[in-house]
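Below: the structure, in structure tokens.
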Amino acid sequence: MKHFFRLPTAFRPISRVSLRYSSTDTAQPKISKLKISFNKISESNSEKKDNLGSIDTRNCLSTQQDDKLSSTEPSKASLPPSLQYVRDLMDLYKDHVVLTQMGSFYELYFEQAIRYAPELNISLTNRAYSHGKVPFAGFPVHQLSRHLKMLVNNCGYSVTIAEQFKKKDVADNEANKFYRRVTRIVTPGTFIDEAFENLRENTYLLNIEFPENCMSQVADTSLKVGICWCDVSTGEIFVQQVYLRDLVSAITRIQPKEILLDERLLEFHIESGTWYPELVELKKFFIKYQKMPSQHRTIESFYGLFNLGGKEATERQLKIQFQTFTQKELAALRNTLIYVSNHLPDFSINFQIPQRQLATAIMQIDSRTSTALELHSTVRDNNKKGSLLSSIRRTVTPSGTRLLSQWLSGPSLDLKEIKKRQKIVAFFKDNRDITETLRTMLKKVNDLSRILQKFSFGRGEALELIQMARSLEVSREIRKYLLNNTSLMKATLKSQITQLTESLNFEKNLIDDILKFLNEEELAKSQDAKQNADVTRMLDIDVKDKKESNKDEIFELRDFIVNPSFNTKLRKLHDTYQGVWQKKTEYNALLKGFFVGDLGAKTFTLKERQNGEYALHVTGTASSLKKIDELISKSTEYHGSCFHILQKSSQTRWLSHKIWTDLGHELELLNLKIRNEEANIIDLFKRKFIDRSNEVRQVATTLGYLDTLSSFAVLANERNLVCPKVDESNKLEVVNGRHLMVEEGLSARSLETFTANNCELAKDNLWVITGPNMGGKSTFLRQNAIIVILAQIGCFVPCSKARVGIVDKLFSRVGSADDLYNEMSTFMVEMIETSFILQGATERSLAILDEIGRGTSGKEGISIAYATLKYLLENNQCRTLFATHFGQELKQIIDNKCSKGMSEKVKFYQSGITDLGGNNFCYNHKLKPGICTKSDAIRVAELAGFPMEALKEAREILG
């Protein structure tokens, strides 16, 4: 993930006041007063910002660009009101890209147009005004999402969006009919457009609340830190209090798209690792420094951001929940809620009840371990394909995939929950027909959480109401299906399934009403037409190239999306519409008989033209059209009104007639009234789901849970996985363990089968693994760590038999170090990472270490390796796998220096090489007791293509 560093910005720049400013008003924009108050609020911090080098984006331009700008830009006092508004926004949001809607375009102005137009690959030009030229660039409104991705995800900018709105009770032909206001500020953590498209991942925004003035003291690993993270696109929100030593593990588990920090921390550069080395991991993330809100704002003032089934119920549940939070958790929660509401001022936020996560309930996996084990992406190319998540994913719903990712990042420490998952997986594994039927049903389910959030935001198509209803209907069917098969379950599992599926019993009446009163077929057609139009716009097809005749539509009976029987008002509107339509039909028949039958025209059609005129379209021969012209020239009345020529050609006539004009306008007005009433009904249905947010989310959670566990059953059958025994012991016993991803890679390339190995660890013994280069030592270390993770998420594991005592923390020092510690040697980085293990591992932890001490001289490296091994065994007493090339040396030191008791606790195992005769050999990855005496480095060099002369020299030196 790209790190982007932000300079401080005032936390509440604009959301308290709705910015409204007409593009043609001559008065000074209202933003000016707001800006003054903003400066007063920020006055105490202004000197600090200057000292820290606060950057105005205008100063980022080249000298040549500055010269160009200064020579063409009008003075601020002479700017037209619309541009004055843009300039004031740019001054207020100095570190943001400002996109302002002007008609059907979003536009950039002044120095921002010069800077960002090339990055967006859009044309840069100048617009002339009475006092000079202004640089500007823009793109169509429908391309907003595409350009936001470029600005936010690719370039790492924050984007302020000012949308255009029509004033109420203002005629369309008035000049000052529009005003603009900031509707949202887009950052990686509030980029809802991207989140709604990327269904498989969470878009988490994380706030970290450090104790006041803690940076001025030496870092204390037992320092308590409050964190809050949320996904605005799903409504999930969590809080947790962690110790400083566990903070980075929590960040790694959450995988936030954006991290929010107090601007007061900026001067300490905490991501440099100077104050606390492990915080160097923050460099991997998008960091936003913000002026935090006043502590005087109570947490109760945020109740409006939640909907738990009515105002009273919401307040009651939140009060109970908030009482369980610590002060640091509440502070982090408050900061997060203000940030979200400030960045989405035009959106109705709808969070679920905040969930408190406990460090004692989740396995801690730091970022180095997550990377080394390739949990979410591969080390080599940072690709998701080939990762553990990719290898085990068999989920069929977006919510199931997100849940699987969350579980991999933070396996459970709750033995009861793990065993519950195992029982459900075992049932699905043994009953394949039931599993396949369940998964077929799950495939019909849409992403309920995100559809619900769309409704809350005032977004979401009417078709998504159908999708919501169908999904909830399927959830009821799933519940019924599983309950009908409980006879195959044991009593405990039967009770668990019954309790689990209770939430799937969503209110049937609401589902039935939506499916009864909404026209699903018409909605699907409308959606297809909209998507085709979007594709056309994306391809920049110029509709002006279409023929004129294609612009003018035959006036046909409209297909409406709500059943007229929904209410009396809609029924009456439809009855009136049908009555007018009948008149139109009769009128059309009369005119067709007149023009075609009496005057000899070829065709006659009633149409609505592109310009809104209701016209008669007649085609015919020259003689028949001449008759029509003569009739019109005589002002002959037809049913009390004359015909008038609107447009003519050699073969056509466009005519107007009062009756059709009146009928057309009446039909259009009725159509508009029906559409408005339908929109009200659609909003009513959306509101009913919003009012049942808690129930909808419970359904989504349960469906994701069932999807994930049933996917484990499918995986177990595919990959020959077994149910591990998970308990409270300190054991790790694996028989014929395998590495899932390596095994999958070998199988895909039709290479040799994977060599399985045993492992037996406890707190009072430690395995030292030796072997040649490429002998499989690192693979063995990783596979056992992965088996532990799989076991504690409730998945079956790749082996013949396994016993896993609950692991609270998983540590690794495997592979090359990340390039995060500037100006530090590889060995120094390895020592820092090893020290984290020695300081953090408990007797319930698992540590895998590879080649400790390799980055320095042989003697010193051996001493470091021995000291690490001894400390882990005697002090940490954690389960440890220790791979090294110093096997003989360590064995000798242990025998000479340590007691017999310690000597017996260290077990040495080796892999090796099998000679096949001549210069041929193969690796033997099967571990056996003993110490590998040589690493066969020369053979590896030979495989790598070393020149023969160099190989000969190496063999001679080796003797």
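All residue numbers here begin at 1 and follow the chain in the order shown.
Yeah, the Cβs are placed from backbone N, Cα and C, and that goes for glycine too.
Original residues fill every noted site, and no substitution is shown.
Copied over from Swiss-Prot, here are the features:
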type	residues	note
BINDING	G771, P772, N773, M774, G775, G776, K777, S778	ATP binding site
MUTAGEN	F105 to A	Increases the rate of point mutations 35-fold and displays a significant decrease in respiration-competent cells during a time course
MUTAGEN	G776 to D	Increases the rate of point mutations 19-fold and displays a moderate decrease in respiration-competent cells during a time course
MUTAGEN	R813 to W	Slightly increases the frequency of point mutations and repeat-mediated deletion rates in mtDNA
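Classification of R813 (mutagenesis position) by DSSP places it within a strand.
Counting neighbouring Cβ atoms within 10 Å of each of the binding-site residues (G771, P772), the lowest count belongs to P772.
For S778 (ATP binding site), the same-chain residues that are 6 or more apart in sequence and have a Cβ closer than 8 Å to its Cβ are V814, G815, D850, A883. For G775 (ATP binding site), the count of additional Cβ atoms within 10 Å of its Cβ stands at 24 [all protein chains shown]. When secondary structure is read from DSSP and collapsed to three states, S778 (ATP binding site) falls in the helix class. Report note: the ATP site is defined by G771, P772, N773, M774, G775, G776, K777, S778, and the residues of the same chain whose CB lies within 8 Å of the CB centroid of those residues, excluding them, are S911, Y923, H925.
Of P772, N773, M774, G775, all annotated as binding-site residues, the residue with the shortest Cα distance to F105 (mutagenesis position) is M774.
Annotation for R813 (mutagenesis position): spatial neighbours R368, E830, E833, T834, I837, A847, I848, L849, D850, I852, criterion Cβ-Cβ under 8 Å with sequence separation of six or more.
On its own chain, M774 (ATP binding site) has Y923, V940 as residues at least 6 apart in sequence with a Cβ closer than 8 Å to its own Cβ. Under the three-state DSSP scheme, N773 (ATP binding site) falls in the coil class.
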